[in-house]
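J.: This is the structure, below, for whatever I ask next.
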Amino acid sequence: MPKVGIAAQAGRTRVRRAWLTALMMTAVMIGAVACGSGRGPAPIKVIADKGTPFADLLVPKLTASVTDGAVGVTVDAPVSVTAADGVLAAVTMVNDNGRPVAGRLSPDGLRWSTTEQLGYNRRYTLNATALGLGGAATRQLTFQTSSPAHLTMPYVMPGDGEVVGVGEPVAIRFDENIADRGAAEKAIKITTNPPVEGAFYWLNNREVRWRPEHFWKPGTAVDVAVNTYGVDLGEGMFGEDNVQTHFTIGDEVIATADDNTKILTVRVNGEVVKSMPTSMGKDSTPTANGIYIVGSRYKHIIMDSSTYGVPVNSPNGYRTDVDWATQISYSGVFVHSAPWSVGAQGHTNTSHGCLNVSPSNAQWFYDHVKRGDIVEVVNTVGGTLPGIDGLGDWNIPWDQWRAGNAKA
C-alpha cells in the first residue's frame, strides 16, 4: 500500500481515537459528578437517550448534499455527507440493486463523498452514523437520480497516445446537436505542458475545436478531459459519458505548394527535405489558397466527386481509383499519386483541385507526414480554404477564433 494512503489512514485513526478518548473521559466525569460512587463510567448516551442539557449541545449533526425522497438528482457532482460536533463512524451507499457505491472519507473524518459516477435514473440509499461527545447520530435517506430525455456521446481527436503535427487542433465531436455550447465548453478541460493559451471555436452545432494562436511547439504534451457526463447541454440533452485523451506534438512538418513554381516543398523543423513537382487545380476548379491540416491517409481510395456535391456525370465530375492519397481538406483535396499527369506536373495545372504528384513522390509524402502536419497553398487563382472546412482551422483569424462563437 502506498505511504500516502497509510498516512491518511493513520490520520483518520488518530482523529477517531481522540474522539473516543474524549467520549470516555466526558462519560467518566459526568458519572463521577452525578453519582460520586465507584461503579465506573456511565454508558455513552445516544440521541434517543440523551443525558444532560450540556450533552444536547454536543450531539453530532449529519448534513447531506441530497435530501430524503429527492427525485431528479444530478449526476455531475459527488454525493456527500458531513458531520458536525463529531466524526463519521460509518457511511454506506447502495444502488437499487444493492451494489455498494465507492466513496472516500476525508482525513479529518468529517466528510464522506462518492468517488464513482452515479447512474442515470437510479435509486440510491445512503446510511451514515456519526459519534460525538453527546452521543451518536444516524441518518438514512433515499433519492433518485435524473432521467434525461436525450443523451449525447462526445468523441475526441487526436486519439490517446498519438503523436501529431504542429497544426493539429483538439476536436470534440458530439453525436447530437448541442444547444448550450457554453455549457459544453465549460465541461472541457485542456492542459498543456508547457502551458499554452488557446480558445474554442465551433465548426457546426456538433463539433467544437480548440487551438493555440500559433502552431504548437514540438514536444508539447496535451491532456484533454471532456467531463460532460451529467451536464445539461440544453434542450433536454445531457452528456452520456466522460472522455479523456493524451497526445504529443511531434516534429514540425510544413509543406508549401507554390503555384508560381508548381513545386511542393517539404520542410522538417525548418529544413528542406524534399521538393516535388505538382499539378494543382485548373482554372475552372482551382485549388484554394490557405493553410491545410493533414488528416487521414490512404494507400488506395476511390475518389468520387459526388461525395462533395458534384455529380459524377457532370463536366467536372469524376470517379477515379487513386493510390497514396493524403487528405488535406474535408472538401476533397488530397495530395495523391497521379501517373496520368506526370508530364504536366511542375508546368501546368490539370486537376480538379487536388495536388497531383508522381507515384514515387506520393508514396514518399504518405510515408513522411502525419495527422496534424501542415500544407500551405499559395499564389493560386482560387479563393481561400474556409476555416470551417474541417481541416482549415488556421484560416480563421486569431481574434475571431479567440472571441469564440458559443452564442452563435
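Going from the start of the chain as shown, residues are counted 1 onward.
Cβ coordinates come from backbone N, Cα and C, glycine included.
What you see is the original sequence, not a version with the noted changes.
Here Swiss-Prot flags HIS336 as active site, proton donor/acceptor, drawing on sequence analysis. Summarising the annotation, Swiss-Prot assigns Ca(2+) binding site to ASP232, GLU235, GLY236. Residues annotated as substrate binding site in Swiss-Prot: TYR318, SER331, GLY332, ASN356. Here Swiss-Prot flags 253-378 as domain 'L,D-TPase catalytic', drawing on sequence analysis. Under mutagenesis, Swiss-Prot gives TYR318 to Ala or Phe with this note: Decreases stability of the covalent enzyme-meropenem adduct.
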J.: Tell me the residue counts in helix, strand and coil for the domain 'L,D-TPase catalytic' (253-378), as DSSP assigns them.
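T.: Helix, strand and coil residues of the domain 'L,D-TPase catalytic' (253-378) number 17 helix, 56 strand, 53 coil.
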J.: Check the Cα-Cα distances from SER331 (substrate binding site) to the recorded positions GLU235, GLY236, TYR318 and tell me which is shortest.
T.: TYR318
J.: Which residues of the same chain, at least 6 positions away in sequence, have a Cβ lying under 8 Å from the Cβ of GLY236 (Ca(2+) binding site)?
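T.: Looking at Cβ-Cβ distances below 8 Å from GLY236 (Ca(2+) binding site), excluding near sequence neighbours, one finds PRO148, ALA149, HIS150.
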J.: Which residues does GLY332 (substrate binding site) neighbour through Cβ under 8 Å, counting only same-chain ones at least six apart?
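T.: Within the chain, GLY332 (substrate binding site) has Cβ neighbours under 8 Å at MET303, SER305, THR307, TYR308, GLY353, CYS354.
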J.: If you measure C-alpha to C-alpha, which of ASP232, GLU235, TYR318, HIS336 (recorded positions) come within 10 angstroms of ASN356 (substrate binding site)?
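T.: Within 10 Å of ASN356 (substrate binding site): HIS336.
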J.: From the centroid of the CB atoms of ASP232, GLU235, GLY236, the recorded Ca(2+) site, which same-chain residues not already listed sit within 8 A by their CB, in sequence order?
T.: PRO148, ALA149, HIS150, ALA179, ASP180, LEU233, GLY234, MET237, PHE238
J.: Near ASN356 (substrate binding site), how many other Cβ atoms are within 10 Å of its Cβ?
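T.: I count 28 other Cβ atoms within 10 Å of it.
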J.: Tell me, in order along the sequence, which recorded positions from ASP232, GLU235, HIS336 have their CA within 10 Å of TYR318 (mutagenesis position).
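T.: Cα filter at 10 Å returns nothing.
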J.: How many other Cβ atoms are found within 10 Å of the Cβ atom of GLU235 (Ca(2+) binding site), counting all protein chains shown?
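T.: Its Cβ shell of radius 10 Å holds 12 other Cβ atoms.
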J.: Between the Cα atoms of GLU235 (Ca(2+) binding site) and the residue listed as 'active site, proton donor/acceptor', find the distance and write it as a whole number of Å.
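T.: Here the two Cα atoms are 44 Å apart.
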J.: In whole Å, how far is ASP232 (Ca(2+) binding site) from HIS336 (active site, proton donor/acceptor) when you measure between their Cα atoms?
T.: 44
